[in-house]
Amino acid sequence: MNISVDLETNYAELVLDVGRVTLGENSRKKMKDCKLRKKQNESVSRAMCALLNSGGGVIKAEIENEDYSYTKDGIGLDLENSFSNILLFVPEYLDFMQNGNYFLIFVKSWSLNTSGLRITTLSSNLYKRDITSAKVMNATAALEFLKDMKKTRGRLYLRPELLAKRPCVDIQEENNMKALAGVFFDRTELDRKEKLTFTESTHVEIKNFSTEKLLQRIKEILPQYVSAFANTDGGYLFIGLNEDKEIIGFKAEMSDLDDLEREIEKSIRKMPVHHFCMEKKKINYSCKFLGVYDKGSLCGYVCALRVERFCCAVFAKEPDSWHVKDNRVMQLTRKEWIQFMVEAEPKFSSSYEEVISQINTSLPAPHSWPLLEWQRQRHHCPGLSGRITYTPENLCRKLFLQHEGLKQLICEEMDSVRKGSLIFSRSWSVDLGLQENHKVLCDALLISQDSPPVLYTFHMVQDEEFKGYSTQTALTLKQKLAKIGGYTKKVCVMTKIFYLSPEGMTSCQYDLRSQVIYPESYYFTRRKYLLKALFKALKRLKSLRDQFSFAENLYQIIGIDCFQKNDKKMFKSCRRLT
């Protein structure tokens, strides 16, 4: 897999470069190298999974085939099917764009609200028996299976036996097949072409492989069948029986059987398991080779494998789920994956009734004027547009007094904004848990209706490093809005960098909006929900408490329009403090 993080991108996004990819339905159908087509599909799918689990971003693919046109040729059915296998509703998460010789896939962050799952998974690699089939559990089934195991702290290796005998009537059940398979397993000799007295079921699987590819085929199928039987109720795998349920057997020397038994043991012992119980036992199985005789002469063998049901969870291989960590695309470890699947998400106060309750006990001084008047007086600095909320007011005033030209610059920048909130900070980077840049004068985050958030960075030192600072801050902010704040819509954060000279002159040194293009859906943001998500993210990061008084500035951060349903409650809360 050749996926790398593009560190030179202009986007304030996680951009994953998947290399050269052939695109278009006809072109992908005509690819002679099927392995290459599969590898390209795998790389795109893993990159998508990694971005979904890492706050969203962009997949960048260099277009392999000449004269490709997205509008004429499309993407390719195999890729589209992979997208559908990952996502229930593809348009909710993905947007596609061709930019010259590059194809870009914009990926929105995974949303817990969509499926109830905290992460995206390409394959759980947890198998189960569904009557006569071994099937991999989808993420939802895996979640239920793991939750049940965690709740019960595992299970007994064997099903409890019935205490009372049932009436002996002419009833046939699956357990009859399992019992007959057990009798067959205990035999020492078999007759060629002998018919079985049982068939495939939840507890029985029958296979017939040619001698030439016997070892290879057993190694290929063994993990999924062992996982399926162990995760269900145990069962038997018989190799050397045909579709007509006749005993055929395979030819082998004794040394071949020894090698085969060692490979089976090696394969089973390296299968990943996860325990919720205290015993932490190994997979319990028995392997034997039953001699097949034709008119009294040994002519082959049947491989018989009995797998006991397991106490906890058995994987065929590690879960196929990815994320971006330390600028690398990495597969989640089994432990990480299970924690994301079954551990409860920490709950943080997000209801405004709870927020109001905090205000009642947190406000340091009484307010005798009505809430709306208090809101108006605290929101707007004199001389600035009433369409924009500026906060925190004290920092805003101080910056305007200390730095000539900043107020005029802000007025000019906000002139075209219909309605918005401009939130100042000495360092948004520090607020988000990143490293401080002492050369930065301040940052300001603009959140307005139907327009992407804009992060303004102001500095008084000529230095090119501010682009990296601003880009990283914007990227982190976007990720926090989605993963911590719970913002479920598509969003991007634009950046703009200004230089303020000691004489009060200002100049724009960088404007991301002139450098990159996003799909249309990224420009229609919801200000109200962005502010809510921002509040939740900062509250969890404790930036609100660290930067300025939590209660005193709560309304300024969220905005009065977000509280319209609770105006009466808030008014009463404030009045009780007088």
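Note: Cβ is positioned from N, Cα and C throughout, glycine not excepted.
Nothing has been swapped: the model has the original residues at all the noted spots.
In Swiss-Prot, a published mutagenesis experiment is listed as GLU200 to Ala, annotated Decreased ribosomal RNA ribonuclease activity. Counting Cβ atoms from all protein chains shown, GLU200 (mutagenesis position) has 21 others lying within 10 Å of its own Cβ.
Record note (Swiss-Prot) on the mutagenesis of GLU205 to Ala: Decreased ribosomal RNA ribonuclease activity. Over all protein chains present, the Cβ of GLU205 (mutagenesis position) has 24 other Cβ atoms lying within 10 Å.
All protein chains shown were included, and the count of other CB atoms within 10 Å of the CB of LYS213 (mutagenesis position) stands at 10. Looking at Swiss-Prot, you'll find the mutagenesis LYS213 to Arg noted as follows: Loss of function in the E2-induced apoptotic signaling pathway.
Quoted from Swiss-Prot, the note attached to the mutagenesis of ASP233 to Gln states: Loss of interaction with SERPINB2.
For SER368 to Glu, Swiss-Prot lists a mutagenesis experiment annotated as follows: Decreased ribonuclease activity; when associated with E-573.
Annotation of the published mutagenesis SER368 to Ala in Swiss-Prot: Increased ribonuclease activity; when associated with A-573; the original residue is retained in the structure shown.
Recorded in Swiss-Prot as a mutagenesis result, SER573 to Ala carries the remark: Increased ribonuclease activity; when associated with A-368.
The note that Swiss-Prot attaches to the published mutagenesis SER573 to Glu is: Decreased ribonuclease activity; when associated with E-368.
Distance between Cα atoms for GLU200 (mutagenesis position) and ASP233 (mutagenesis position): 15 Å, as a whole number. Cα to Cα, ASP233 (mutagenesis position) and GLU205 (mutagenesis position) are separated by 13 Å.
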